[in-house]
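S.K.: Under its mutagenesis annotations, Swiss-Prot gives His67 to Asn the following note: Loss of activity. What Swiss-Prot lists as active site, proton donor is His67. Residues or ranges marked as substrate binding site in Swiss-Prot: Pro68, Ser84, Gln85, Glu86, Glu87, Gln88, Phe119, Val120, Ile121, Cys122, Ala123. Quoted from Swiss-Prot, the note on mutagenesis experiment Glu87 to Gln is: Loss of activity. According to Swiss-Prot, the mutagenesis experiment Arg161 to Gln carries this note: Loss of activity.
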Amino acid sequence: MDINVVNALAYEDFVKLFGNVVEKCPLISAAIWSYRPFKDLADIEARISEFIHSLPDSGKEGILRCHPDLAGRDLQSGTLTPESQEEQSQAGMTTLDSAEIVHMYRLNSEYKERFGFPFVICARLNNKADIVRQLSERLKNRRTAELECAIEEVKKICSLRLHSIVLSDIQTKL
């Protein structure tokens with residue numbers, strides 16, 4: 001998809017197309033639409049990043065709370081967004097055995113209790129062993145460091161989702 005096509009999208013179509021590049025946060029796409037025309041995909045990413053970084057910590061935490069637990073209840077019940085379903089599947093989270101599911105549940109619960117938001121990692125850039133290792137390691141972080149780390153992971157997820165949309169056929173998304 002050409003950037004000119006993106007720039008020509010009506011507000012409603014833009015939000016529909018890009019509304020889940022940050023999990024369950026269409027407000028971000030709605031806000032950056034005002035910055036059109038975008039120079040390129042990197043410009044869209046920069047605007048999203050600027051928007052996220054302009055938020056107070058409570059806003060950043062809100063973004064993180066929109067993310068599902070990895071291998072959690074939403075995956076088990078089939079209620080993930082299509083993007084999250086695909087990402088967790090690619091990372092091997094859909095093939096965990098019952099002991100691994102229990103272990104992930106325990107780690108996810110410990111993480112949420114410690115930080116107040118779910119563990120976020122770019123699943124498409126990791127496999128299940130990496131995810132478990134990172135989750136265990138990041139439990140040792142200070143809260144402020146972990147908030148920044150998790151937001152950086154959100155930006156990686158966003159970047160990959162943006163690229164997937166732009167490289168796909170726009171007509172199938174609208």
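Every residue, even glycine, has its Cβ placed from backbone N, Cα and C.
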S.K.: Tell me, by DSSP, whether Pro68 (substrate binding site) is helix, strand or coil?
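M.R.: In the DSSP reduction, Pro68 (substrate binding site) maps to coil.
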S.K.: What does DSSP say about Ala123 (substrate binding site): helix, strand or coil?
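M.R.: In three-state terms, Ala123 (substrate binding site) counts as helix.
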S.K.: Mind giving me a neighbour count for Arg161 (mutagenesis position)? Other Cβ atoms within 10 Å of its Cβ, every protein chain shown.
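M.R.: Total other Cβ atoms inside 10 Å, all chains included: 19.
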S.K.: Do me a favour and check the Cα-Cα span between His67 (mutagenesis position) and Gln85 (substrate binding site); whole Å is fine.
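M.R.: Each residue's Cα considered, His67 (mutagenesis position) and Gln85 (substrate binding site) end up 12 Å apart.
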S.K.: Where Pro68 (substrate binding site) and Arg161 (mutagenesis position) are concerned, what is their Cα separation in Å, rounded?
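M.R.: Distance (Cα to Cα, whole Å): 16 Å.
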S.K.: List, in sequence order, the same-chain residues at least six positions removed whose CB sits under 8 Å from that of Phe119 (substrate binding site)?
M.R.: Asp69, Leu70, Leu107, Asn108, Tyr111, Lys112, Leu135, Arg138, Ala150
S.K.: What's the longest C-alpha separation between any two of Pro68, Ser84, Gln85, Glu86, Glu87, Gln88, Phe119, Val120, Ile121, Cys122, Ala123, the listed substrate-binding residues, in angstrom?
M.R.: 18
